[in-house]
Structures are given as C-alpha cells and as structure tokens.
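Engineer: Provided herewith is a single structure, encoded as structure tokens, for subsequent inquiry.
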Amino acid sequence: MTYRSIGSTAYPTIGVVLLGGIANPVTRTPLHTSAGIAYSDSCGSIRSETRIYADEATHIYFNGTESTDDNRSVRRVLDRYSSVFEEAFGTKTVSYSSQNFGILSGSSDAGAASIGAAILGLKPDLDPHDVENDLRAVSESAGRSLFGGLTITWSDGFHAYTEKILDPEAFSGYSIVAFAFDYQRNPSDVIHQNIVRSDLYPARKKHADEHAHMIKEYAKTNDIKGIFDLAQEDTEEYHSILRGVGVNVIRENMQKLISYLKLIRKDYWNAYIVTGGSNVYVAVESENADRLFSIENTFGSKKKMLRIVGGAWHRRPE
C-alpha cells in the first residue's frame, strides 16, 4: 500500500548532566557523556509536531516558514532515508514540516526525535539507535526526546549511545516548575565552541561521566531526589566553567531566584537546573509543587508547571 504522509510528535528536553562540546559540526557526536529528561505539561500540549509527506520537490518548514536549511542537517537525514520514503510513498522526494507548541527549551531535540519517530513508523524494523545516530546531525542530544523519560547518552567523542534509565512513571511523585526569563539565549554552538577552551574542560568530561554513572546507581533505587540533587551540582560546575570562558548564561535575576530557592529549601526540598537558555527548572515533590508555583516574587520570570514524559511517537501513515 502506498501512503502520502506520516505525522509524529516528540517532546522537548532538559539536560540533567549537561553537555558541552561536540566532536565535529557534521556528525555532532558529543565529546562526553550527558543525561537528560523529556518534559511537557499535564496534558502534553508542550510538544513538537512533524509531518513528512510526498512532494514534487523537497521543502523544509519550521513553524510555518520555509527554511533553506543551510546546514543541511534535516535534508541530510531525509536523504539518508530516501529508500524508506520510496517504499512507503512511492517516491524519494519528500517535504518536511515541523511546528513547535509552547516549548521553553530543547526544541531541537524534539524536532530531531519527531523525524526519527516518523521514519520508524514507516519502517519499524530499523534499529532506533541507528536512527538516533543519524538524527544527531540535527541535534546532538536527540536521543533524550526519542526515548523519553530519563536517559543517559554515553559518549567517548567517537561513538555515542543513548540508554533509557527510567520511565516517566518513576517521577510520578515529582513536578518541575519552570521559571522562564526574558533574557537572550546563548546559541548551543556558542557554548560548545567556548567551553572546550577552558583548562577545566578535561576534568569536566571526567566529572560528567562520573555523574552519569552516579545517576544510574540512584535510578536503581528510584532515588529521584538524589538524581536531581546531582543535577543541581552538575549545573553549578558547568556554569562556573562557562563563566570562566566568558559565557554567562545565569543572568542577574536568574541568580536572585536561585538564591531564593536555596532559602526555600530550608522549608521544603527543591533542586534547580539551568541548561543553556534563560530558564530555571526546579524539581520539587508534587505535594509542594503548588507552594513553589505560588511564590509571589519570581524576579520577573513567568512560571510553567511541567512533568517528565515518554518518548516520541508516530501516527498511522495516511
């Protein structure tokens, strides 16, 4: 049977062991191990939607605007799987359309993973880890969104592999409150290109691997607090190194909020994560989520209640 299109959905991500440094701009293989979670809101409305469809010429659309895709990453993945499209659609020529909804950060992972979900929907016997390796051309941490829950992407700088550590159900007693600030984001490539200049980078690579192994141990006993406490420690190390090479992600009001969170911690547990953008993500036990969400002074940020969710998925081809 010949189809005309397939749609898919994937969810954005938050780093837990933060990634800094890629091997090269083409394969985007990470230089060291990292970890992350996929997130959305209570009804799954924070997401990336993708449609791949047969066409007379290839067009690539992001949020309704056609892109030249100058780095050719999406086009490269579509070309790589042209035989899959030919088998399903009767033609190798396809177009791609992606739309993001409410994403705070991690949209590249979601966009890449939604491509992977569509490809796997058309050819289920493909190895998802092989597909993930190709998706890295779009986003180096695409596996976080492709597999969902809590994942670790093990990497030695030459080869990378994403391992699913915990399903989202393991986090059912926890919520994440996002505090979104209106600061300009540092592009991920600025971080990747600068952090490797630090004299502390070799130690950072070692610590990231150690943190990932510790998270895997915490996961064995469902020590969710241990995982997020370590994520906060990782955030603090990571951004200290970035400041040392002139990349300041945590701006004034973000730091004020972080200081306030540490005061709140005397009353009830919380742990924060800052990745490369202008958001402070705060893990908290669900019983205290409303208390955290209702704090009056957010230092100019907007709040959003989040939860950890599963991997990317596809619809029935049409």
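Numbering starts at 1 and runs along the chain as displayed.
Placed from the backbone N, Cα and C atoms, the Cβ positions cover glycine too.
OK, Swiss-Prot features for this one:
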type	residues	note
BINDING	LEU19, GLU140, ARG144	substrate binding site
BINDING	TYR96, SER97, SER98, GLN99, ASN100, SER105, GLY106, SER107, SER108, ARG185, SER188	ATP binding site
MUTAGEN	LEU18 to Ala	Strong decrease of the affinity for ATP, but almost the same catalytic efficiency compared to the wild-type
MUTAGEN	SER105 to Ala	4.6-fold decrease in the catalytic efficiency for ATP, with only a marginal decrease in affinity compared to the wild-type
MUTAGEN	ARG185 to Lys	Strong decrease of the affinity for ATP and 17-fold decrease of the catalytic efficiency compared to the wild-type
MUTAGEN	ARG185 to Ala	Loss of kinase activity
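Thinking about packing and proximity, how do these listed features fit into the structure?
Structural biologist: Cβ neighbours within 10 Å of ARG144 (substrate binding site), excluding its own Cβ and spanning all shown chains: 36.
Long-range Cβ proximity for SER98 (ATP binding site), meaning a same-chain Cβ under 8 A and a gap of 6 or more residues, is found for SER48, GLU49, THR50, TYR61, PHE62, ASN63, GLY111, SER114.
For LEU18 (mutagenesis position), applying a Cβ distance below 8 Å and a minimum sequence separation of six or more within one chain yields SER34, ALA208, ASP234, THR235, TYR238, THR275, GLY276.
Under a cutoff of 8 A between CB atoms, and with a sequence separation of 6+ in the same chain, the neighbours of SER105 (mutagenesis position) are PRO12, THR13, ILE14, ARG185, THR275, GLY276, GLY277, ASN279.
The Cβ of ARG185 (mutagenesis position) has 14 other Cβ atoms within 10 Å, all protein chains considered.
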Engineer: Validating a neighbour-count step here. Other CB atoms within 10 A of the CB of GLU140 (substrate binding site): how many?
Structural biologist: 27
Engineer: Looking only at DSSP and grouping its letters into three states, which state does ASN100 (ATP binding site) belong to?
Structural biologist: strand
Engineer: Do me a favour and check the Cα-Cα span between SER188 (ATP binding site) and LEU19 (substrate binding site); whole Å is fine.
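Structural biologist: Given the Cα positions, SER188 (ATP binding site) is 10 Å from LEU19 (substrate binding site).
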Engineer: Check the DSSP secondary structure of SER188 (ATP binding site), expressed as helix, strand or coil.
Structural biologist: helix
Engineer: In angstrom units, rounded to an integer, how far apart are the Cα atoms of TYR96 (ATP binding site) and GLU140 (substrate binding site)?
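Structural biologist: If we compare the Cα positions of TYR96 (ATP binding site) and GLU140 (substrate binding site), the gap is 20 Å.
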Engineer: A 10 Å Cβ contact count, applied to the binding-site residues ASN100, SER108, SER188: which residue has the minimum?
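Structural biologist: Taking ASN100, SER108, SER188 as the binding-site residues, the minimal 10 Å Cβ count falls on ASN100.
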